[in-house]
Amino acid sequence: MVHLTPEEKTAVNALWGKVNVDAVGGEALGRLLVVYPWTQRFFESFGDLSSPDAVMGNPKVKAHGKKVLGAFSDGLAHLDNLKGTFSQLSELHCDKLHVDPENFRLLGNVLVCVLARNFGKEFTPQVQAAYQKVVAGVANALAHKYH
């Protein structure tokens, strides 16, 4: 559960309505893989991840980033039940994929940076603070099955 004020909810949803999920998803996942290269081990089947340009141009990275942001969108629609919303994904990432739950926090922070880059002055400190709460809540929900 994420505790947002009514103003924060409005700001989060207003900005999210302008997000190009395809582009932002691919950019966020790509930047995660570039900045934190050890996360690439979970994506060995994606082909060439040998350089930042290869990662950022990789169609499988872009497609999976879109999928990730689709799940994030679902979370935004269910902020009062994030653990329930992400229960199956948490189980998959914990039991089958064995993803370090810290990676969820890293991806959330990268997403905030990508949103700031894409929205500039529209991504005010207040909007950033609200998004930090959301990505922390999503990361916590995804890590739930690890506890």
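In case you wondered, yes, glycine gets a Cβ from its N, Cα and C as well.
Just the original residues are modelled here, none of the noted substitutions.
Over in Swiss-Prot, the protein carries these features:
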- HIS64, HIS93: heme b binding site (BINDING)
- 3-147: domain 'Globin' (DOMAIN)
- GLU7 to Gly: Or in position 7, in a common allele (VARIANT)
Provide, as an integer number of angstrom, the distance between the C-alpha atoms of HIS64 (heme b binding site) and GLU7 (variant position). 31
For the domain 'Globin' (3-147), report the average pLDDT of the model, please. 90
CB within-chain contacts under 8 A for GLU7 (variant position), separation at least 6: GLN126
